[in-house]
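Chemist: According to Swiss-Prot, the record shows the following:
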BINDING   ARG42, VAL44, SER172, TYR210  Ca(2+) binding site
MUTAGEN   SER81 to Thr  10-fold more potently inhibited by the alpha-conotoxin RgIA
MUTAGEN   LEU141 to Asp  No change in inhibition by the alpha-conotoxin RgIA
MUTAGEN   LEU433 to Ala  Abolishes dependency on RIC3 for functional expression
MUTAGEN   LYS435 to Ala  No effect on dependency on RIC3 for functional expression
MUTAGEN   VAL440 to Ala  Impairs dependency on RIC3 for functional expression
MUTAGEN   ASN445 to Ala  Slightly impairs dependency on RIC3 for functional expression
MUTAGEN   ARG446 to Ala  Impairs dependency on RIC3 for functional expression
MUTAGEN   PHE447 to Ala  Impairs dependency on RIC3 for functional expression
Amino acid sequence: MCGGRGGIWLALAAALLHVSLQGEFQRRLYKELVKNYNPLERPVANDSQPLTVYFSLSLLQIMDVDEKNQVLTTNIWLQMSWTDHYLQWNMSEYPGVKNVRFPDGQIWKPDILLYNSADERFDATFHTNVLVNASGHCQYLPPGIFKSSCYIDVRWFPFDVQQCKLKFGSWSYGGWSLDLQMQEADISSYIPNGEWDLMGIPGKRNEKFYECCKEPYPDVTYTVTMRRRTLYYGLNLLIPCVLISALALLVFLLPADSGEKISLGITVLLSLTVFMLLVAEIMPATSDSVPLIAQYFASTMIIVGLSVVVTVIVLRYHHHDPDGGKMPKWTRIILLNWCAWFLRMKRPGEDKVRPACQHKPRRCSLASVELSAGAGPPTSNGNLLYIGFRGLEGMHCAPTPDSGVVCGRLACSPTHDEHLMHGAHPSDGDPDLAKILEEVRYIANRFRCQDESEVICSEWKFAACVVDRLCLMAFSVFTIICTIGILMSAPNFVEAVSKDFA
């Protein structure tokens with residue numbers, strides 16, 4: 001019984017002694033390692049030999065890509081390892097002490113910085129402890145939020161792929177003193193970004209020579225390759241622009257008498273201008289290249305602007321004053337003949353009026369009125385017009401090929417009317433009939449002028465309809481060509497649509 005209790009107490013005492021000895025070993029080791037240690041001294045056994053530093057990084061997150069300021073913000077953990085000749089110990093002399101940690105500034109560490117840093121402090125890393133094991137192997141893992149300058153190529157925006165470089169190197173050591181070796185980047189803990197897809201982060205070791213020195217200056221450059229996800233921009237910019245450009249085609253379908261053709265065209269043009277300003281706020285103020293979406297907006301604005309100009313011409317044709325003159329011959333041939341035939345358009349009422357005129361090509365002329373004073377004394381019922389109508393009973397219509405005939409209405413050609421006005425006179429003994437004939441001539445002349453004005457107006461209105469239909473087809477083709485040709489010219493258009501819109 002006593003022997004069992006004695007064994008327990010001995011085991012407990014041995015454990016406490018081991019813990020106290022381990023703490024004592026670690027304390028003594030720290031004192032031995034930092035004794036006569038100079039953090040400014042390069043820890044190598046031979047000063048003529050370079051110190052090899054292995055460098056890598058772990059990309060955790062792409063936080064922001066500022067296209068306007070051309071700055072990439074990333075969350076990165078750096079990984080640096082080297083061997084310190086002065087921080088080695090024999091584990092048998094310090095049992096239980098496998099590794100020790102030194103704070104920043106107490107031991108030597110490489111001054112590796114991000115060359116293309118855009119941070120106000122330049123060095124954005126959090127200085128952590130350096131982990132050292134018994135063989136002198138040192139491991140330094142400082143995390144940081146890095147802001148690096150990156151040239152943003154907006155040529156294919158929003159179907160663009162960006163490549164941002166992260167260039168790391170020693171700030172004061174050359175290649176003969178510090179040999180910087182690259183290791184592959186780690187993206188196993190990467191957090192996906194809602195705007196960018198990470199395609200890869202390949203690295204490359206470079207050596208650069210300066211005129212001042214013969215030794216090389218090595219650096220490690222990692223290229224962050226990322227593809228923009230286009231779903232957001234497609235729903236908020238591209239699709240509204242396509243719909244607005246389609247609305248611009250409705251200008252040619254809107255009747256000219258509605259009075260809203262110009263208003264609709266200008267409204268569409270202003271809408272595209274607003275979207276253009278939204279794109280300009282995102283893009284950097286650079287003249288190196290024009291973004292793809294800006295090209296599409298500009299081409300659409302040009303098409304809409306031309307549609308407004310054509311609408312003005314259409315309205316001018318539609319509301320043309322008949323007293324302003326007849327349609328020029330070349331305009332009639334091009335618009336009313338060629339374009340109307342190509343568009344399969346016919347004048348309103350053309351199929352109804354022309355056959356009737358062809359079957360009854362008759363014209364009534366005042367010259368055919370036979371006035372016979374010798375037929376007997378004129379009888380009167382007390383109405384002056386009755387005498388006139390009695391005199392017009394002999395009026396008849398004769399067939400004539402003249403195009404001035406108006407079917408269903410009494411019409412007289414200008415030559416016949418002038419002949420009647422100057423050469424045809426009734427009998428000298430019937431002044432009432434002469435007055436009636438003069439009134440008939442006036443009425444016929446008014447009808448003829450109205451018919452001519454209606455023909456001129458109908459020609460101009462039909463020409464306006466032809467221009468509207470022709471521009472509707474032409475602008476539809478141009479809009480489709482611009483939409484497909486410009487947007488599909490992006491190298492990764494198919495990949496972006498298949499991945500983001502699927």
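Note: Cβ is positioned from N, Cα and C throughout, glycine not excepted.
Original residues only: the substitutions mentioned are not part of this model.
Help me picture these features in the structure, burial and contacts included.
Modeler: Summarising the environment of VAL44 (Ca(2+) binding site), the number of other Cβ atoms within 10 Å of its Cβ, over all protein chains shown, is 19.
DSSP assigns SER81 (mutagenesis position) to a strand. Around SER81 (mutagenesis position), the same-chain residues six or more apart in sequence whose CB sits under 8 Å from its CB are VAL53, TYR54, HIS137, CYS138, GLN139, TYR140, listed in sequence order.
Every protein chain shown contributes to the tally, and the Cβ of LEU141 (mutagenesis position) ends up with 17 other Cβ atoms within 10 Å.
Other Cβ atoms within 10 Å of the Cβ of LEU433 (mutagenesis position) number 22 in total over all chains.
DSSP gives VAL440 (mutagenesis position) a helix state. Using a 10 Å radius centred on the Cβ of VAL440 (mutagenesis position) and all shown protein chains, the other Cβ atoms total 18.
Around the Cβ of ASN445 (mutagenesis position), the number of neighbouring Cβ atoms within 10 Å comes to 15.
A C-beta separation below 8 Å, combined with a sequence spacing of at least six in one chain, links ARG446 (mutagenesis position) to none of the other residues.
Under the three-state DSSP scheme, PHE447 (mutagenesis position) falls in the helix class.
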Chemist: Out of ARG42, LEU141, SER172, TYR210, ASN445, point to the one nearest LEU433 (mutagenesis position) in space (Cα versus Cα); all of them are recorded positions in the record.
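Modeler: When the Cα distances are compared, ASN445 comes out closest.
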Chemist: Using DSSP, would you call VAL44 (Ca(2+) binding site) helix, strand or coil?
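Modeler: The three-state answer is coil.
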Chemist: Which one of these recorded positions has the most other Cβ atoms within 10 Å of its own Cβ: TYR210, LYS435?
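Modeler: Per the Cβ count, the most surrounded site is LYS435.
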Chemist: Taking the Cα atoms as reference points, how far is VAL440 (mutagenesis position) from TYR210 (Ca(2+) binding site) in Å?
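Modeler: Each residue's Cα considered, VAL440 (mutagenesis position) and TYR210 (Ca(2+) binding site) end up 108 Å apart.
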